[in-house]
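Some notes on the structure that comes next.
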Amino acid sequence: MDISYIFVICLMALCSGGSSLSQVEGKQKSGRGRGSMWWGIAKVGEPNNITPIMYMDPAIHSTLRRKQRRLVRDNPGVLGALVKGANLAISECQHQFRNRRWNCSTRNFSRGKNLFGKIVDRGCRETSFIYAITSAAVTHSIARACSEGTIESCTCDYSHQSRSPQANHQAGSVAGVRDWEWGGCSDNIGFGFKFSREFVDTGERGRNLREKMNLHNNEAGRAHVQAEMRQECKCHGMSGSCTVKTCWMRLANFRVIGDNLKARFDGATRVQVTNSLRATNALAPVSPNAAGSNSVGSNGLIIPQSGLVYGEEEERMLNDHMPDILLENSHPISKIHHPNMPSPNSLPQAGQRGGRNGRRQGRKHNRYHFQLNPHNPEHKPPGSKDLVYLEPSPSFCEKNLRQGILGTHGRQCNETSLGVDGCGLMCCGRGYRRDEVVVVERCACTFHWCCEVKCKLCRTKKVIYTCL
């Protein structure tokens, strides 16, 4: 009886074919909520008040996975940088979308993966931006914290100072006489990039299209931070002359990264799973020789073949000067040797590890080893800095708490604008109300020695427009 029942079930599954697979994908999309629990650390308190042992606090402990807790424990001081990065991502997201129907609100939502609401359950453009901006903020915050000395396991990036004298001469001047030197304290983008991968991408195994979407957008956020590294210099000489310049690499202001990601949001690429790959429930990895694919180097890092993840300069910086970081299974990965770091020759290589740990390491790096296909076959595949999404965004016009949509009723709009912040688009055609309000502001401020600033209180009338 049992055998016959099993046979009938199997026969029904075979007959249903692709429809069954579509139903499985639908359940995975609409099943348990998406999002990342670690986002909840943004609500645990001020970053400057975070102590290294606070990872054991129940409020923080519940928002982190086991691997994330281990990374926090093994890198003292990193928790404060993570909290700062999470808050940086929220504030930048709200700034970029302050004039949009969806304004990245976190006010009415709980902590953890629901910090941004249930919109993250949908694979839409807004979700892609959330993942990219949070990943970028962690990379930026960790890299800056290393140069500020607040994380015990990392320092400034001294890899540029280890370049050969010939390379410095070529970079310094055409005549071969160097007029500047590497010095100062460069922001440690290598450590920030690698730590962000290990921490942010925890739980994203790349086994289905949604996880691949998350991984791609996380990588895009990190790539934008890395691409905006800039060289800063300081002159040294008598009477203000610039006889010699000392230069270092500095992260750009995070507003620049936010602006770039917002531009990518507007031009995001919709991707899909093809019928030939639907049975695998994910896009198949691209062969190392395929255009736009990656290969895994001997040190376990992803090496792009055609700029899928990094450019040549970024690839050189990450693969040749990877700082020390405590990873899963406590295997540090390093290619640059400092007195307080283990020798690169003594480090186990990813391909040399045997048993379960070796297979796990291989799976971890293979999750970045794919190429997403555009929904429209006439469009080119997304690049390393492009954002990708799976489904169209909702209108965000009407309140729908079930989907995490607050609506635009009561939102202020710009009556003279024809853009997305204009009353026509913001109010979804429902109309708007004109009100005159009296605003009290500080004005006519003067400085009095010493040391006080005195201001007057001025009342001004302003006209505001509010969506019905």
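Placed from the backbone N, Cα and C atoms, the Cβ positions cover glycine too.
Per Swiss-Prot, the features are as follows:
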- Thr51 to Ala: No effect on glycosylation (MUTAGEN)
- Cys93 to Tyr: In allele wg-S21; results in lethality (MUTAGEN)
- Cys104 to Ser: In allele wg-IL114; temperature sensitive lethal (MUTAGEN)
- Ser105 to Ala: Glycosylation disrupted (MUTAGEN)
- Ser110 to Ala: No effect on glycosylation (MUTAGEN)
- Gly221 to Asp: In allele wg-IN67; embryonic lethal (MUTAGEN)
- Thr416 to Ala: Glycosylation disrupted (MUTAGEN)
Across all the protein chains here, work out how many other Cβ atoms are within 10 Å of the Cβ of Thr416 (mutagenesis position). 7
Count the Cβ atoms, other than its own, that fall within 10 Å of the Cβ of Cys93 (mutagenesis position), considering every protein chain shown. 25
Residue pair Cys93 (mutagenesis position), Cys104 (mutagenesis position) - Cα distance, angstrom, rounded: 6
Candidates Thr51, Cys104, Ser105, Thr416 (mutagenesis positions); nearest Cα to Gly221 (mutagenesis position) turns out to be Cys104
Taking only the CA atoms, the spacing between Thr416 (mutagenesis position) and Ser105 (mutagenesis position), expressed in whole angstrom, is 25
Out of Thr51, Cys104, Ser105, Gly221, give me whichever of these mutagenesis positions has the highest number of other Cβ atoms within 10 Å. Gly221
Distance between Thr51 (mutagenesis position) and Cys104 (mutagenesis position) at the Cα atoms, whole Å? 29
Would you identify the secondary structure of Cys93 (mutagenesis position) according to DSSP, in three states? helix
